[in-house]
Amino acid sequence: MKYSTIFSAAAAVFAGSAAAVGVSGSAEGFAEGVTGGGDATPVYPDTIDELVSYLGDDEARVIVLTKTFDFTDSEGTTTGTGCAPWGTASACQVAIDQDDWCENYEPDAPSVSVEYYNAGVLGITVTSNKSLIGEGSSGAIKGKGLRIVSGAENIIIQNIAVTDINPKYVWGGDAITLDDCDLVWIDHVTTARIGRQHYVLGTSADNRVSLTNNYIDGVSDYSATCDGYHYWGIYLDGDADLVTMKGNYIYHTSGRSPKVQDNTLLHCVNNYFYDISGHAFEIGEGGYVLAEGNVFQNVDTVLETYEGAAFTVPSTTAGEVCSTYLGRDCVINGFGCSGTFSEDSTSFLSDFEGKNIASASAYTSVASRVVANAGQGNL
């Protein structure tokens, strides 16, 4: 009886601990309603092979990372000839000649020798109905990114870090890739030292996506601007994409933070853009951006290319138009030692009607809140 009682008590403690593991909070914005792996029993991968298997199988899963999974040298290296479109100084990124990119797009760039890790070039496939969460500040994937593609849906990634993917090499790999997917919530994720894009949404529809409370850390020894500021931040290049960006910390970048085009509707709200040496936004043809309640601090150029449409709430009075489409007024953005933008296109705001819309708070409280809460370990 005594042993039975002890066993029962231990089992109860374990069950309570397991029940406590799961996603924190719920998605806001376009991906509202995503459930990921739901109430599936959590699994704890121990090896990189186990992690790849769990992420790519057909089961609904809650996958908990308790350590760093280092893929860096897991697939060997490739040596070859690339090119140096941005110069040959030690702080400049160089390009892998992927699909003859150097010949086709940079034929005048000097040739250089390259040696990169194969694991970084293509991310781990994440299939439908998955929650990938980190425990505390310890869950990380190093040397390889994540790919949510080919019809995958209902996925949550929360409280992890994705880092160190061939940082010297353009075309060396992306941190998080979405293409042809739906209902994806990425929250409290830190990305750092990435070869190409921290986030890239490809040319197929990515439907409902929420990127919230993430830390895009652009500090790097190598960059396309040769100044330690990473150029390739966030690239939203989809087809009928709906993207919410809220509460993110975009730091120390020099461009594409974000680049938006090709029939993408972006709601960019309450983000903190800090120390950007080049430009934050590029809005290409087919990019539709509502930007409200954001803070731009030490951003040289807030908007560079402008070929799409944007409403950036140029005044409090102007923000009243949003009540017709969002059910509330939009709030103005804040700027400090920074360029500004004051785009006033409202023709696309009707596209927000009937959709799940993130709330917005005044920009005055955004910077301190985002710095304290964004990224891994800040749930």
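In case you wondered, yes, glycine gets a Cβ from its N, Cα and C as well.
Remember, predicted model here, so these are calculated numbers, not experimental data.
Record note (Swiss-Prot) on the natural variant Glu32 to Lys: In strain: 4M-147. All protein chains included, Glu32 (variant position) registers 17 other Cβ atoms within 10 Å of its own Cβ.
Quoted from Swiss-Prot, the note on natural variant Asp39 to Ser is: In strain: 4M-147. If you draw a 10 Å sphere around the CB of Asp39 (variant position), it holds 11 other CB atoms from the protein chains shown.
Non-local neighbourhood of Val121 (variant position): Ile96, Asn166, Trp171, Gly172, Gly173, each in the same chain, at least six residues away, with C-beta under 8 Å from its C-beta. For the recorded site, Val121 (variant position), the DSSP three-state label reads coil. Among the sequence features in Swiss-Prot, the natural variant Val121 to Thr is noted as follows: In strain: 4M-147.
Taking Cβ-Cβ distances under 8 Å and a sequence separation of 6 or more, the neighbours of Arg256 (active site) in its chain are Gln197, Tyr231, Trp232, Gly233, Ile234, Tyr235, Glu282. Swiss-Prot lists Arg256 with the feature active site, giving sequence analysis as the kind of evidence.
Taking only the Cα positions, the spacing between Glu32 (variant position) and Asp39 (variant position) is 17 angstrom.
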